[in-house]
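All remarks here apply to the structure that follows.
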Amino acid sequence: VLSAABKSBVKAAWGKVGGNAAPYGAZALZRMFLSFPTTKTYFPHFBLSHGSAZVKAHGZKVABALTKAVGHLBBLPGTLSBLSBLHAHKLRVBPVBFKLLSHSLLVTLATHLPBBFTPAVHASLBKFLABVSTVLTSKYR
């Protein structure tokens, strides 16, 4: 559960991301694909090379979903319900992959925002991404 301080940290950190959300989302996907090759399984039709249009487009989708979630921290289940249905019932993404993407996103944010990525912000973002992952996997049962 995100505390008031966590929510404040998440909103402030995501605000620093600003217009870079889509490129950071794509970079996080690239990191995940390179670091955890089994995650490529769900993207057999994508060109997964560096800078590909498909990875950029999917990175933008990830970033848009996270931006929406940041704007609705008090109702993540309601906000992400459609995405949860999609990933559980249609795409059947391995729940572990959300943790791997979360890790890759944290590394990406730490790389681009080193002065703002304090231990407290890191912890708050980690909790937030864990909550998002929990919501996205909640309909797998």
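Any Cβ shown, glycine's included, is placed from N, Cα and C.
The following features are taken from Swiss-Prot:
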- 1-141: domain 'Globin' (DOMAIN)
- Ala5 to Thr: In alpha-1*2 chain (VARIANT)
- Asn20 to Lys: In alpha-2 chain (VARIANT)
- Tyr24 to Phe: In alpha-2 chain and alpha-1*3 chain (VARIANT)
- His58: O2 binding site (BINDING)
- His87: heme b binding site (BINDING)
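Annotated features taken from Swiss-Prot, shown on the structure.
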residue: Ala5; record: variant position; Cβ neighbours (10 Å): 11
residue: Asn20; record: variant position; Cβ neighbours (10 Å): 15
residue: Tyr24; record: variant position; Cβ neighbours (10 Å): 21
residue: His58; record: O2 binding site; Cβ neighbours (10 Å): 17
residue: His87; record: heme b binding site; Cβ neighbours (10 Å): 21
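Distances between the Cα of Tyr24 (variant position) and those of the recorded positions Ala5, His58, His87 are shortest for His58.
Across the fold, the C-alpha of Asn20 (variant position) and the C-alpha of the residue listed as 'O2 binding site' stand 14 Å from each other. In the three-state DSSP reading, His87 (heme b binding site) counts as helix. Taking CA atoms as the reference points, His87 (heme b binding site) and the residue listed as 'O2 binding site' are 14 Å apart. Rounded to a whole number, the C-alpha distance linking the residue listed as 'O2 binding site' with Ala5 (variant position) is 30 angstrom. On the 0 to 100 pLDDT scale, the model's mean across the domain 'Globin' (1-141) is 95.
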